[in-house]
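Features of the protein shown, as given by Swiss-Prot:
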- 1-53: domain 'bHLH' (DOMAIN)
- 218-288: domain 'PAS 2' (DOMAIN)
- 292-335: domain 'PAC' (DOMAIN)
- 336-667: domain 'Single-minded C-terminal' (DOMAIN)
- R367 to A or G: Reduced nuclear translocation (MUTAGEN)
- K368 to A: No effect on nuclear translocation (MUTAGEN)
- L369 to A: No effect on nuclear translocation (MUTAGEN)
- V370 to A: No effect on nuclear translocation (MUTAGEN)
- K373 to A or G: Reduced nuclear translocation (MUTAGEN)
- P385 to A: Reduced nuclear translocation (MUTAGEN)
Amino acid sequence: MKEKSKNAAKTRREKENGEFYELAKLLPLPSAITSQLDKASIIRLTTSYLKMRAVFPEGLGDAWGQPSRAGPLDGVAKELGSHLLQTLDGFVFVVASDGKIMYISETASVHLGLSQVELTGNSIYEYIHPSDHDEMTAVLTAHQPLHHHLLQEYEIERSFFLRMKCVLAKRNAGLTCSGYKVIHCSGYLKIRQYMLDMSLYDSCYQIVGLVAVGQSLPPSAITEIKLYSNMFMFRASLDLKLIFLDSRVTEVTGYEPQDLIEKTLYHHVHGCDVFHLRYAHHLLLVKGQVTTKYYRLLSKRGGWVWVQSYATVVHNSRSSRPHCIVSVNYVLTEIEYKELQLSLEQVSTAKSQDSWRTALSTSQETRKLVKPKNTKMKTKLRTNPYPPQQYSSFQMDKLECGQLGNWRASPPASAAAPPELQPHSESSDLLYTPSYSLPFSYHYGHFPLDSHVFSSKKPMLPAKFGQPQGSPCEVARFFLSTLPASGECQWHYANPLVPSSSSPAKNPPEPPANTARHSLVPSYEAPAAAVRRFGEDTAPPSFPSCGHYREEPALGPAKAARQAARDGARLALARAAPECCAPPTPEAPGAPAQLPFVLLNYHRVLARRGPLGGAAPAASGLACAPGGPEAATGALRLRHPSPAATSPPGAPLPHYLGASVIITNGR
């Protein structure tokens, strides 16, 4: 009896095992796997397979499974599913409404280290981070649709991020945190709708399952991502303030890296996409990795480009705390709507570009208009009456910012001087003809000059001085320029020296002090007279120290003889002075006075703060002075300064910007 019962139990178990074996062979799995399954695994896999048939009752469908007649591509069609899985950098999974995994591809083992058999039929909640359980529940829940669908089945798109358990070795796992790996899941929630008999518009729905593709971020097989022409990367702080940008950002957006550093990414994103970026930023801080949706990144001059970013939080190796964010960005399109400005930076950039184009076009038009006059000016160039000047490096930079060598007043800094209006010489070694004016003005004042720099450069000469060629004034200038220098005292004069006009009879009005203050006035340097300083009072009454002159102490016999010869030559030149040096005719009150030719000396001015002695003259110059009987004969007068002519100790230093304007701002 006992033997019969033992034999019966053995036979039953054998039949049961046989049935399980037959059932395992029906599973869509390789025989090498099914032969090693236990009974529980076979039941679990079978129930999951049956649920999958309910979700996809037609399987692969007529297009793949059963062709009408044999063909050369039959083998490829049968293996199409496996080929797609190998091509896809991820794994496919189907989850029921209760969280049970109905299907997952064998490629999950590449990303998670978990086998297909182990995952299929088990709850997905066992393999995701506890903090992501609520999110997974929300993904599997479908709210009542707002409108009734006429279709029996419809789908709701889903895209989310899960931290799934990863048991791979550290060298193959990629980026993991506490044994979990961020997986980007994208797919749809399949819903089946049933119509009720009670009402035509009443219906109920059933959640069939979630079909999704999981991809690891970044791809686990790539440790160093190669950046192509449509890609750039940036490093930012945890609040998305940019710290470093790849130089490729210039090619795709127009921004230089230094334009975006220390600025937040939110300021350069389309306003309609800020919410999506904020949500991705939140997920990034919570889960450590994220792939953003497609968003619009504003370009520099207008419009935007579509971008998708793969961002990762980098942790400190010592403290294991979040340190910064590294993002690899894929630019998907060219710049769209280039004429549309959506930010203040785009507007300012467009305005600056338009102003530059306008200035360039204006300069080109002026060049065309002045070209005939320029040709005429070339034929009237005269030789330089001065010896080659020597400039310092700072003075050279200052000379390049104005109309150099021109006897007219320099234009304001805001007005661009056309290069054609500036005199030039074809034989000059150095042309001081800038094609544009700087957008800022220099600070005016006294600058030390080094006479040993740029000794080989030749300054340009103006084409017209306002008097005929070879006039006595020109000879006088040449004579004065050859006077020897003594000590550290030098002659300085500011451009313009003589105001030029279309005719010698017309006298230009004296420029006001406020306009001359902002003009780019170059300064020249000439040898100083070591014996006497002559000048004309060109300063307002408020500056008595600049209006009177005195005779210097007695000289030695040899120097006195040379000085007497020079005085005789000056008197001879003064008697033959032309119109520009003759005494001016009396004019009506209020009429603008003609600017005299003045050589200003800063010896006295610099003596207050510099190393020069206090006995130097205050200010001296040579002028064809009007008024008095001595002026009628062309003789020069020497004036002695009064006691009131000395400046008080706290008086501001005068700054000479022209022949008739003195600026008192002591900068």
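Cβ atoms are placed via backbone N, Cα and C, with glycine included.
Sequence unchanged from the original; the noted substitutions are absent.
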For the domain 'PAC' (292-335), could you work out the same-chain residues 6 or more beyond its ends whose Cβ comes under 8 Å from its Cβ atoms? 159, 175, 177, 217-218, 225, 227, 230-238, 240, 243, 252-255, 259, 268-270, 272-273, 276-277, 280, 284-285, 341-343, 345-346, 349-350, 353
Along the domain 'bHLH' (1-53), what average pLDDT does this model show? 87
On the DSSP side of things, how many residues of the domain 'PAS 2' (218-288) fall into helix, strand and coil, could you say? 30 helix, 13 strand, 28 coil
Go ahead and report the DSSP secondary structure tallies for the domain 'PAC' (292-335): helix first, then strand, then coil. 0 helix, 26 strand, 18 coil
With DSSP as the reference, give the number of residues of the domain 'bHLH' (1-53) in helix, strand and coil. 44 helix, 0 strand, 9 coil
